[in-house]
Amino acid sequence: MTLAELLGRSRIAQVANNHKPLTYTGKKFHPTHQIIETKPSTLYRQEWGLKSAIPSKIKSRYLVYNDLDTLERITTFEPRGGTQWNRLRFQEMGVPIVSNIGRQNPFFKYISRPEDESHAKLSLFKEMKGDTDISPAAMKKRLKKITALIRSFQDEFKEWLVENHPDELKLNSNKLEDYVVKFLNKKLETKTNKKFNTEIIGTGGLSYSLPGKLKNSPNGVIQRTVVPGRILNVVKENNDNKWLAAIGGFVADVVFFQSPPSSFNSMGDFIRMKTFLFEILEASMEKNGSVSMHARLLEPQNDKTREFFNKRPIYKPLTSRRARRPSVGNIQEANNLLNIIKGN
């Protein structure tokens, strides 16, 4: 059996389990189910790589499902791929996902090492610090874990003290306490430095481009990302009007240069029928998986601005073109040529 035949006959064995229903009507900030895509050639044969067959009436290339196989030999699925199209639209915009304001990027996170005794004492509680919104029960459990870890170091501490500071065994307890802090800090530091940093900034597969990267075009370097969108509605927030826009399948906060145009209020709900141009300022991924996007409305030119651009002088090119000969000279040359032919 060739590799192509093996891949053609292979089936999906397991995916991430999801207990949420396919027709979930609650508030969703991110896709909840994995999407399966098939190519047009395999869609004609109703081949999805699943254990059970899909009805022939399904014409969509994208499926979301919960169970690969049931007792009835049926896959619980829905022909829905809306999130897939949103991802493709976002990738076409080419906007990079940036970290939230005030949050340090873990890819360039600087892990400081304790240098003096005050930092050493603080590093003992590195494992106990955790998140700010941790519950008291979880903090108590973590404290119990750290206490058991410290007690397990008693024999090692005695050996370390005899080996490095044998004369300090006769000193008072205050001096001995400093050596305990030094020893525990050394043990905890060696363990925490080897631990892999699990805090990462995900992009949800929306974009893998880096911020600040230049994008070229036939007209030069692209400095701004301008995309079409539609004004949705106005939301009251802190006694101010907050305008929202639909851009690439996402809802973005609209920023104006000065103030919203007066025509927006007069158009009412019919404003959604008109398309405007927006400049994407920033797109970030929140902790709950939602995408926060800010865009600036590029207002159309008014009459004065359009008149100013029309009155600009048109500069002639520096390289002069060859002057064309008048048509009269061409006719005379043709007549002379005919006379020469007739004379021969």
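The backbone N, Cα and C atoms fix where each Cβ goes, and this holds for glycine too.
Unsubstituted: the structure retains its original residues.
If you take the C-beta of Val235 (mutagenesis position) and look for same-chain residues 6 or more apart in sequence within under 8 angstroms, you find Asn241, Lys242, Trp243, Leu244. Under mutagenesis, Swiss-Prot gives Val235 to Ala with this note: Suppresses defects in the 5'UTLs of COX2 and COX3 mitochondrial mRNAs.
Record note (Swiss-Prot) on the mutagenesis of Asn241 to His: Suppresses defects in the 5'UTLs of COX2 and COX3 mitochondrial mRNAs. The Cβ of Asn241 (mutagenesis position) has 12 neighbouring Cβ atoms from other residues within 10 Å, across all protein chains displayed.
Taking the Cβ of Pro260 (mutagenesis position) as reference, residues of its chain lying under 8 Å away and at least six apart in sequence are, in sequence order, Asn241, Trp243. Looking at Swiss-Prot, the entry for mutagenesis of Pro260 to Leu says: Suppresses defects in the 5'UTLs of COX2 and COX3 mitochondrial mRNAs.
Under the DSSP three-state reduction, Asn241 (mutagenesis position) is assigned to strand.
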